[in-house]
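Down below is the structure, laid out as structure tokens.
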Amino acid sequence: MSSSPLSSSLFHPLSTLSTHCHGRRQNLCFNRKQQPFVVRAAKLPEGVIVPKAQPKSQPAFLGFTQTAEIWNSRACMIGLIGTFIVELILNKGILELIGVEIGKGLDLPL
């Protein structure tokens, strides 16, 4: 035995692994029969224009695309600034404007 803990005689390369099955030698790496590869091509109808390059957009993850996120953040900024302007002009908070009493705590009897 050699001094290394993993001797090369213990492990064989995958290409040399084989088994005998019903008198035949089968390779473990490629135990499926190879099927012939058939290519079927069709001509495009007249007037169909083939794009020169495929678009390089990535598929959206649950609807979160870059463009949707940009528009969402812009709408949020407009709404937030609009809320600040309304509160500044009317000198009341948004909750006070819709009739919710604030500043009284939870008003729970203990």
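Glycine is treated like the rest: Cβ placed from N, Cα and C.
Here the original residues are kept at every noted site.
Reduced to three states, the DSSP call for Glu69 (mutagenesis position) is helix. Per Swiss-Prot, mutagenesis Glu69 to Ala is noted as: Abolishes chlorophyll binding of OHP1 and OHP2 heterodimer; when associated with A-72 and A-74.
Taking the Cβ of Asn72 (mutagenesis position) as reference, no residue of its chain lies under 8 Å away while being at least six apart in sequence. Looking at Swiss-Prot, the entry for mutagenesis of Asn72 to Ala says: Abolishes chlorophyll binding of OHP1 and OHP2 heterodimer; when associated with A-69 and A-74.
Here Swiss-Prot describes Arg74 to Ala as a published mutagenesis experiment; the accompanying note says: Abolishes chlorophyll binding of OHP1 and OHP2 heterodimer; when associated with A-69 and A-72. Its Cβ placed at the centre, Arg74 (mutagenesis position) has 10 other Cβ atoms within 10 Å.
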